[in-house]
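Positions annotated as domain 'RRM 1' by Swiss-Prot, on the basis of sequence analysis: 13-85. For Trp20 to Ala, Swiss-Prot lists a mutagenesis experiment annotated as follows: Loss of RNA-binding. One mutagenesis experiment named in Swiss-Prot is Glu84 to Ala, and its note says Loss of RNA-binding. Among the features that Swiss-Prot reports, domain 'RRM 2' is placed at 111-188. Listed in Swiss-Prot is the mutagenesis experiment Arg116 to Ala, annotated as follows: Decreases affinity for RNA oligonucleotide 100-fold. As a published mutagenesis entry, Lys150 to Ala appears in Swiss-Prot alongside the note: No effect on affinity for RNA oligonucleotide. Under its mutagenesis entries, Swiss-Prot includes Phe156 to Ala with the note: Drastically effects folding of RRM2. Among the mutagenesis experiments that Swiss-Prot reports, Lys173 to Ala is described with the note: Minimal effect on affinity for RNA oligonucleotide. Among the mutagenesis experiments that Swiss-Prot reports, His178 to Ala is described with the note: Little disruption of binding RNA. Listed in Swiss-Prot as a mutagenesis experiment, Tyr180 to Ala is described as follows: Decreases affinity for RNA oligonucleotide 10-fold. Abrogates RNA-binding; when associated with A-120. Swiss-Prot documents Phe184 to Ala as a published mutagenesis change and attaches the note Minimal effect on affinity for RNA oligonucleotide. The domain 'RRM 3' feature in Swiss-Prot is assigned to 289-366; the stated evidence is sequence analysis.
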Amino acid sequence: MMLGPEGGEGFVVKLRGLPWSCSVEDVQNFLSDCTIHDGAAGVHFIYTREGRQSGEAFVELGSEDDVKMALKKDRESMGHRYIEVFKSHRTEMDWVLKHSGPNSADSANDGFVRLRGLPFGCTKEEIVQFFSGLEIVPNGITLPVDPEGKITGEAFVQFASQELAEKALGKHKERIGHRYIEVFKSSQEEVRSYSDPPLKFMSVQRPGPYDRPGTARRYIGIVKQAGLERMRPGAYSTGYGGYEEYSGLSDGYGFTTDLFGRDLSYCLSGMYDHRYGDSEFTVQSTTGHCVHMRGLPYKATENDIYNFFSPLNPVRVHIEIGPDGRVTGEADVEFATHEEAVAAMSKDRANMQHRYIELFLNSTTGASNGAYSSQVMQGMGVSAAQATYSGLESQSVSGCYGAGYSGQNSMGGYD
């Protein structure tokens, strides 16, 4: 018998698919037929590490009858979004709330924020001016670049205190030049993720028959994890005192340690994906839970991709740029857990504008960082059947999904 909310597992439901702008009042109105324990205090939104709402929330209810009433609201609408309702329990709720959000047990803020949408050529001085009146620590601005040295349009800023970082969030959607800038909570852990390992967005082309021998040696050096050399300084300008600057690419494309002095050889195993045919190897995300997209419209944006996967909430989106500086029609999308990446595969062959999108899973349960137990998976509505996609058991996926698609023609990003 389930105990009351003052002890035991309580009377808890989980909502999924909430609008990003959802408020406590919206949840109370949606569950107006139910008694919410402690009123507004009984609604607990789940946040991403960037401080954004994840589209999910736990709600503590007053009785088992209230839980049954709430479950009847499954698939009903809130605005233009339909909401999924799952039965949950206090153990799951406490675990998820503890391990989500920028203030979670898995991350430390230390006064960091992340900026997105910076104009091309944005300088650190412009960022300082953007946050005029808020003290930024010395060398506290990081402008990540990709292995080709191109600005990603994002930045990390460390303020002198967490209070100042909270004030900095008030600059969300203000402008630098003609671009409106998004400001999110961040953490030192997230800063590290952009350079730990620094090869996360690197693509290595298989050498052609007329390539110089050095090119082949570089390729073999990575695949065999042999001949690793220290990275040379260059592209990753962290801006934090004591952190060395790395490009992430040595003359031999080899890696020994990251900028925190840790061995990088681990990240080379199980991270090469043969699914795109024989012409390319792609290094996957540091979370280990990535979905590759192919066939994107030429003008597709990050927001289009976030909306495509709604109500799931990707951790990060990287739209690939070719050597000619144009989009390739492909993108890598990182998710926080293996379960979310598997759930995202339900969007395979769905349309974005007038193009259908192919998806390829690159995630393993073994790469999950602590993640959800089977009980948590059930709370998310992920069944064992869903964990098996297109006849391939998720546990058998070894950094390589979609081998059955390798014979298909590549869907480019050009219309």
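Glycine is treated like the rest: Cβ placed from N, Cα and C.
Recorded residues Tyr180 (mutagenesis position) and Phe156 (mutagenesis position) have their alpha carbons 16 Å apart, per Cα-Cα distance. Each residue contributes its Cα atom, and for Phe184 (mutagenesis position) and Phe156 (mutagenesis position) those atoms are 10 Å apart. A straight line from the CA of Lys150 (mutagenesis position) to the CA of Phe156 (mutagenesis position) spans 16 Å. Within 10 Å of its Cβ, the residue among the mutagenesis positions Arg116, Lys150 with the fewest other Cβ atoms is Lys150.
According to DSSP, His178 (mutagenesis position) sits in a coil region rather than a helix or strand. Here Glu84 (mutagenesis position) is compared against the mutagenesis positions Trp20, Arg116, Phe156, His178, and the shortest C-alpha distance is to Trp20.
Comparing His178 (mutagenesis position) with Arg116 (mutagenesis position), their Cα atoms are 14 Å apart once rounded.
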